[in-house]
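Notes follow the structure.
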Amino acid sequence: MLPLLRCVPRSLGAASGLRTAIPAQPLRHLLQPAPRPCLRPFGLLSVRAGSARRSGLLQPPVPCACGCGALHTEGDKAFVEFLTDEIKEEKKIQKHKSLPKMSGDWELEVNGTEAKLLRKVAGEKITVTFNINNSIPPTFDGEEEPSQGQKAEEQEPERTSTPNFVVEVTKTDGKKTLVLDCHYPEDEIGHEDEAESDIFSIKEVSFQATGDSEWRDTNYTLNTDSLDWALYDHLMDFLADRGVDNTFADELVELSTALEHQEYITFLEDLKSFVKNQ
């Protein structure tokens, strides 16, 4: 009996030695789920039932077979065809192939979308600056819709550019320049039957240092919303005496509209060349 009892500790020790010989797995590793192979092809993960077109979106774009190395898609081809037709239509309805001239001996300087009109009168230099960007008034939903019998040219509303413009008046050897910020009120556009009405108005008036490229906000600016009407009328007469009147404003709209249409056609042509990668 005693030899048998002596064998028990030895057996237990051997068993414990066997347990310590095999390292135990960490608890964190046991809690992690075992990885399972994906049973669905990757190409079907983003495709909904009944959609046979979306699988093509997962494929990388293939360069053109012409060897240019550029990307040409069916959408680009349709886009180019649309732009080609659009350019033809815009050139067909273009009123002025060249920019119209202003009466009153105004000299025109154009730099992209910005234009300047310069004139000298009795020792004074008058400069009118405007930019055609965002100069097309929005089309309201309340406008009458064309009838079905009208032509496509008649259905297209005429694009009229009415930009804000700045008038600068500088005296000879003067250190200050009188600056008048003018704009076209929307309710005055097209009211040509009212002979006494001004088609443009003065919004702000200020003095700026002559020759400064940037205007200073620290200079006092007069807002005409709260201005005495007598003073406002004198300012309008001041501009009219220097050639900035209703006739000038009408011609400025015609010039700005022609310039805006010209730049729009150029933009369409550049966009077409960009899409074609030329």
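Backbone N, Cα and C atoms are what each Cβ position is placed from, and that goes for glycine too.
Quoting Swiss-Prot on the mutagenesis of Lys88 to Ala: Impairs RNA binding and mitochondrial translation; when associated with A-92. Lys88 (mutagenesis position) falls within a helix when secondary structure is assigned with DSSP. Within the same chain, no residue at least six positions away from Lys88 (mutagenesis position) has a Cβ under 8 Å of its Cβ.
Within its own chain, Lys92 (mutagenesis position) has no residue 6 or more apart in sequence whose C-beta sits under 8 angstroms from its own. Lys92 to Ala appears in Swiss-Prot as a published mutagenesis result, with the remark: Impairs RNA binding and mitochondrial translation; when associated with A-88.
Looking at Swiss-Prot, the entry for mutagenesis of Gly243 to Trp says: Partially able to rescue mitochondrial respiratory chain defects observed in knockout mice. Using a 10 Å Cβ-Cβ cutoff, Gly243 (mutagenesis position) registers 19 neighbours.
When other Cβ atoms within 10 Å of the Cβ of Leu271 (mutagenesis position) are tallied across all protein chains shown, the result is 15. Swiss-Prot gives this note for the published mutagenesis Leu271 to Pro: Not able to rescue mitochondrial respiratory chain defects observed in knockout mice.
The separation of Leu271 (mutagenesis position) from Gly243 (mutagenesis position), Cα to Cα, is 39 Å.
Leu271 (mutagenesis position) falls within a helix when secondary structure is assigned with DSSP.
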